[in-house]
Amino acid sequence: MVSRFLIAEYRHLIENPSENFKISVNENNITEWDVILRGPPDTLYEGGLFKAKVAFPPEYPYAPPKLTFTSEMWHPNIYPDGRLCISILHGDNAEEQGMTWSPAQKIDTILLSVISLLNEPNPDSPANVDAAKSYRKYVYKEDLESYPMEVKKTVKKSLDECSPEDIEYFKNAASNVPPIPSDAYEDECEEMEDDTYILTYDDDEEEEDEEMDDE
């Protein structure tokens with residue numbers, strides 16, 4: 001079953017390429033994906049092309065995938081070995097999974113969540129204690145140099161590790177890239193058990209609909 005879901009998602013992403021990430025699939029194992037995430041514009045991570053691996057469990061989409069950075073990262077919520085600490089991918093037990101993971105989540109939503117996390121760390125739940133301490137000092141203007149300097153090192157190293165083809169891909173895509181919303185990981189509509197959605201309307205739209213009905 002997992003293969004059916006992944007083939008559909010992969011096909012959708014290939015037909016609708018993103019300016020913010022690039023994906024490739026292990027030819028021998030569709031449950032293993034390689035991704036490159038573009039550092040969000042106007043942030044310390046801008047210009048970086050960070051590599052990661054995504055592993056999908058046999059229970060997917062009823063259990064979350066695991067994302068591990070292979071590029072060196074300096075971030076409060078990324079372990080030194082590349083493992084990621086983000087609520088959207090928590091699913092170690094039924095209670096936790098019910099609170100944070102939904103089968104309706106798609107891989108593009110996950111990747112946008114990770115990109116958003118780069119610029120919006122949660123230092124209160126650190127995976128890298130040293131990075132979290134450095135980030136706090138940066139936020140409270142106690143040390144404005146150390147954290148940016150370490151991040152910029154990872155940006156440069158990520159580019160050194162990328163192929164010219166990958167760099168060219170993102171260079172061409174960066175000409176008109178929309179900003180990534182800070183709440184990209186949040187559902188834009190209410191999920192239902194049958195994977196259909198209830199769309200919400202703005203007040204102005206409701207008023208227009210009422211006027212049309214009166215006519």
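Note that Cβ sites are derived from N, Cα and C of the backbone, with glycine treated the same way.
Taken from Swiss-Prot as is:
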DOMAIN    1-160  domain 'UBC core'
MUTAGEN   Cys85 to Ala  Complete loss of thioester bond with ubiquitin. No effect on the NF-kappa-B and iNF inhibitory function
ACT_SITE  Cys85  active site, glycyl thioester intermediate
MUTAGEN   Cys162 to Ala  No effet on the formation of the thioester bond with ubiquitin
MUTAGEN   Cys189 to Ala  No effet on the formation of the thioester bond with ubiquitin
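The secondary structure of Cys85 (mutagenesis position), as reduced to three states from DSSP, is coil rather than helix or strand.
For the pair Cys85 (mutagenesis position) and Cys162 (mutagenesis position), the C-alpha distance works out to 24 angstrom.
Per-residue confidence over the domain 'UBC core' (1-160) averages 91 (mean pLDDT, predicted model). Cys162 (mutagenesis position) falls within neither a helix nor a strand when secondary structure is assigned with DSSP, and so counts as coil. On its own chain, Cys162 (mutagenesis position) has Ile36, Leu49, Lys51 as residues at least 6 apart in sequence with a Cβ closer than 8 Å to its own Cβ.
Counting every protein chain shown, the Cβ of Cys85 (mutagenesis position) has 18 other Cβ atoms within 10 Å.
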